[in-house]
Amino acid sequence: MRVVVIGAGVIGLSTALCIHERYHSVLQPLDVKVYADRFTPFTTTDVAAGLWQPYTSEPSNPQEANWNQQTFNYLLSHIGSPNAANMGLTPVSGYNLFREAVPDPYWKDMVLGFRKLTPRELDMFPDYRYGWFNTSLILEGRKYLQWLTERLTERGVKFFLRKVESFEEVARGGADVIINCTGVWAGVLQPDPLLQPGRGQIIKVDAPWLKNFIITHDLERGIYNSPYIIPGLQAVTLGGTFQVGNWNEINNIQDHNTIWEGCCRLEPTLKDAKIVGEYTGFRPVRPQVRLEREQLRFGSSNTEVIHNYGHGGYGLTIHWGCALEVAKLFGKVLEERNLLTMPPSHL
């Protein structure tokens with residue numbers, strides 16, 4: 001069975017690992033390849049701050065809530081293990097701030113120690129009148145991609161730097177199953193009017209005294225269009241842009257100033273922080289994740305395609321749950337082709 005995963009961000013690599021982990025012992029041979037025109041450190045995942053936190057609004061597809069929960073549980077199970085540091089994984093606590101009272105998020109029982117802020121805590125943030133505190137997880141994208149790449153390499157998965165122009169090209173190259181994890185560029189392979197870029201620009205600073213994340217919410221401007229501060233293992237991420245439809249990959253000085261001024265107002269000690277990097281990336285924005293099977297016919301043969309893209313600004317938050325779902329769909333393909341000799345492990 002020849003499987004090609006297109007895309008080498010967190011969605012592509014985690015999906016490749018999940019499939020190989022669950023089927024290598026029951027499907028011989030299982031040949032998995034990863035095709036991508038961008039590998040770490042040049043993917044959208046590399047730009048992500050890495051905080052596990054879904055959007056505050058409930059997803060239109062209830063399955064997404066389950067995939068978020070599965071991902072949190074998977075990551076939490078690695079806390080305290082020798083893998084955690086190499087994965088870029090660590091617990092982090094912090095604040096979500098609002099200018100008015102809002103309902104509790106649907107994920108309040110997924111994270112640890114969720115509670116509303118006290119009046120004394122709100123005194124620290126004079127521009128805000130309401131908020132939450134909880135403990136979550138940081139999963140640093142760049143380090144996690146390196147870890148995933150190492151795990152896949154150990155398993156014999158091969159990586160190819162190439163720009164895929166069509167599914168037909170991959171199918172005619174011998175792929176039995178194609179896993180489409182192309183993120184914001186999925187429309188190149190198959191038109192998808194629901195998919196748009198959500199441009200984000202971030203500033204990385206050296207500010208080791210900052211230990212808590214602070215995410216502000218402006219209900220009129222929308223998600224991630226107000227300041228946020230997220231400490232990581234090596235640096236602190238400052239952000240506050242979410243520009244739907246903007247394909248400009250060049251850092252913008254106006255966005256820089258907006259982010260810097262907003263975050264320094266939120267945390268004045270940042271004025272003394274050294275800027276160590278600035279990056280722009282595109283969140284693959286879609287009303288809901290596209291995770292489904294599709295059969296495409298090229299010449300006289302059918303090729304199975306499993307789509308897994310459109311994760312918006314929460315790819316790291318939902319990635320493992322989606323990988324598990326793709327693995328289930330892959331298992332159904334094998335069953336239909338009578339290729340599964342025994343049940344796969346861990347499904």
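Note that Cβ sites are derived from N, Cα and C of the backbone, with glycine treated the same way.
Nope, none of those substitutions made it into this model, it's the original residues.
Taken from Swiss-Prot, the feature FAD binding site applies to 8-11, 37-38, 43-45, 49-51, 163-164, Thr182, Arg283, 312-313, 315-317. Neighbour count (other Cβ atoms within 10 Å of the Cβ, all protein chains): 26 for Gly315 (FAD binding site).
The feature D-dopa binding site is assigned by Swiss-Prot to Gln53, Arg283, Gly313, with similarity to another entry given as support. In three-state terms derived from DSSP, Arg283 (mutagenesis position) belongs to an extended strand segment.
The note that Swiss-Prot attaches to the published mutagenesis His217 to Leu is: No effect. In the three-state DSSP classification, His217 (mutagenesis position) falls within coil.
One mutagenesis experiment named in Swiss-Prot is Tyr224 to Gly, and its note says Decreases activity on D-alanine, D-serine, D-proline, and D-valine. Non-local contacts of Tyr224 (mutagenesis position) by the CB criterion (under 8 A, 6+ apart in sequence, same chain) comprise Gly200, Gly239, Gly240, Thr241, Phe242, Gly313.
Marked as D-serine binding site by Swiss-Prot on the basis of a large-scale study or a structure entry: Tyr224, Tyr228, Arg283, Gly313. Other C-beta atoms found within 10 angstroms of the C-beta of Arg283 (mutagenesis position) number 26, with every protein chain shown included.
Tyr228 (mutagenesis position) falls within a strand when secondary structure is assigned with DSSP. Listed in Swiss-Prot as a mutagenesis experiment, Tyr228 to Leu is described as follows: Abolishes D-amino acid oxidase activity. Gains amine oxidase activity; when associated with G-283.
There are 22 other CB atoms within 10 A of the CB of Gly313 (D-dopa binding site), with all protein chains counted. The D-proline binding site annotation in Swiss-Prot covers Tyr228, Arg283, Gly313 and rests on experimental evidence.
Its own atom aside, the Cβ of Ile230 (mutagenesis position) has 23 Cβ atoms within 10 angstroms in the protein chains shown. Here Swiss-Prot notes a mutagenesis experiment, Ile230 to Ala, Cys or Phe, with the remark: Alters substrate specificity; when associated with G-283.
Experimental mutagenesis at this site is recorded by Swiss-Prot as Arg283 to Gly, annotated: Alters substrate specificity; when associated with A-230; C-230 or F-230. Gains amine oxidase activity; when associated with L-228.
As a published mutagenesis entry, Arg283 to Gly, Ala or Cys appears in Swiss-Prot alongside the note: Abolishes D-amino acid oxidase activity.
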By CA distance, which of the recorded positions (Gln53, His217, Tyr228, Arg283) lies nearest to Ile11 (FAD binding site)?
Arg283
Report, in whole Å, the straight Cα-to-Cα distance of Ile230 (mutagenesis position) from Ala49 (FAD binding site).
7
Between the recorded positions Gln53, His217, Ile230, Arg283, which lies closest to Thr43 (FAD binding site), Cα to Cα?
Arg283
Intrachain C-beta neighbours of Ala8 (FAD binding site), sequence separation six or more, cut-off 8 angstroms:
Val34, Ala36, Arg38, Phe39, Thr40, Thr43, Leu145, Phe159
Site of maximum Cβ density within 10 Å, from binding-site residues Ile11, Ala49:
Ile11
Report, as a single number, how many Cβ atoms besides its own are within 10 Å of the Cβ of Gln53 (D-dopa binding site).
25
